[in-house]
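Database features, via Swiss-Prot:
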MUTAGEN   GLY247 to Glu  In aux1-106; resistance to 2,4-D, agravitropism
MUTAGEN   ALA250 to Thr  In aux1-113; partial agravitropism
MUTAGEN   PRO262 to Ser  In aux1-116; partial agravitropism
MUTAGEN   ALA272 to Val  In aux1-2; resistance to 2,4-D, lower growth rate of roots and hypocotyls, partial gravitropism
MUTAGEN   GLY292 to Glu  In aux1-117; agravitropism
MUTAGEN   THR325 to Met  In aux1-103; agravitropism
MUTAGEN   GLY439 to Arg  In aux1-105; agravitropism
Amino acid sequence: MSEGVEAIVANDNGTDQVNGNRTGKDNEEHDGSTGSNLSNFLWHGGSVWDAWFSCASNQVAQVLLTLPYSFSQLGMLSGIVLQIFYGLLGSWTAYLISVLYVEYRARKEKEGKSFKNHVIQWFEVLDGLLGSYWKALGLAFNCTFLLFGSVIQLIACASNIYYINDHLDKRTWTYIFGACCATTVFIPSFHNYRIWSFLGLGMTTYTAWYLAIASIIHGQAEGVKHSGPTKLVLYFTGATNILYTFGGHAVTVEIMHAMWKPQKFKYIYLMATLYVFTLTIPSAAAVYWAFGDALLDHSNAFSLMPKNAWRDAAVILMLIHQFITFGFACTPLYFVWEKVIGMHDTKSICLRALARLPVVIPIWFLAIIFPFFGPINSAVGALLVSFTVYIIPSLAHMLTYRSASARQNAAEKPPFFMPSWTAMYVLNAFVVVWVLIVGFGFGGWASVTNFVRQVDTFGLFAKCYQCKPAAAAAHAPVSALHHRL
């Protein structure tokens, strides 16, 4: 892999050392001009707050719209309990990833290696700590997950805009938003998401509380039923969507590397998750309370919301946020591709953007093939997220500190709430076994079964997934349209 200069990004953490006292923020204090200060304020982020906004914003994107669908599959109680359970589980494995990053960087810096001109990624951490086989494993799962994570954001864009303008079908909207999302090739790195992360979280916060308040004001639909859970296949499909929801930390290493003091990341993801709970639980519970089993055929919560200015505002804000989240998922892929083709040290932002474009093309194509908003989340959660951000980090932590000398010289000791290394091993083993059996095993069976059912029903390259039939829409009374796609 090339160790080129990330030339188009200010070297925010160029002098930062895990083992030392210097931080990259020193580099930003060289220019006191108003223009430079404004640019740094909006464009160059590396603080603890920047990392918190990035984690929270990235974690809670379009899943807000599919969680009510999951509640209809799981039932109210299971939906709430599993959100809390997987939220805490995800926070733990994000903590493990941060510990392994600090360990890798500390070891390399002791050897005299500088990361001033290199963006560290998860597969490189695995390579440095455990060897080339783990590097290949991490690279395969991480890249595939981020690829499909980007696909899901693109599908969500087309699904959402359709509820404002249904003159174009969802496939056409996918073409349009694929071109729009391709502009993320011009965003250099996670340093440069400062203002976008802040705005993105604000937009999702509005959407979450709109869903909750609008559902409560609407009240329960006539004849509403809350039958879930009724079938095992639906139950585990819903559970894996929640596993997917709180598995958004595949970009943890890149977010940490963008920080001025990455060793401060340890509990940031947990703090972000606690805030995310205030968005996901009230909104999903309220929508499910109002519409019940109708959500089983409406994987996008917007489809059941009354059409008005408040809903349109929520749709538009979610579209903007999905563009941001698309960039979050794609940026690590851009880095990998740049290193593969030897363009990571290119100074020209335009040449670098041009080199990144081939990454967007397969994402665009896959979004057109599999436009199944909702079911695809569960499939990705079971088959990719389960390994990428739950099983692999837990196993990697156990193997990294398997020897007494490694534990004694660890850059990060067990956290204050863990009495010993043994307790950490027990918890890590539980995560591996639980996610392997419940997430990948039962979840994989259920989500793939449901996904295949969507393919059989709608076909690949579906022109307008879950759209209302034109004839039915023309004759439906206006009031009834509030409860239809």
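The backbone N, Cα and C atoms fix where each Cβ goes, and this holds for glycine too.
Computed from a predicted structure; not experimentally measured.
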Cα-to-Cα gap, THR325 (mutagenesis position) vs ALA272 (mutagenesis position), nearest whole Å: 15
Top Cα neighbour of GLY439 (mutagenesis position) in the set of mutagenesis positions GLY247, ALA250, PRO262, ALA272: GLY247
Cβ neighbours within the same chain of GLY247 (mutagenesis position) - under 8 Å, at least six residues apart: TYR86, GLY90, GLY381, VAL385, SER386, THR388, VAL389, TYR390
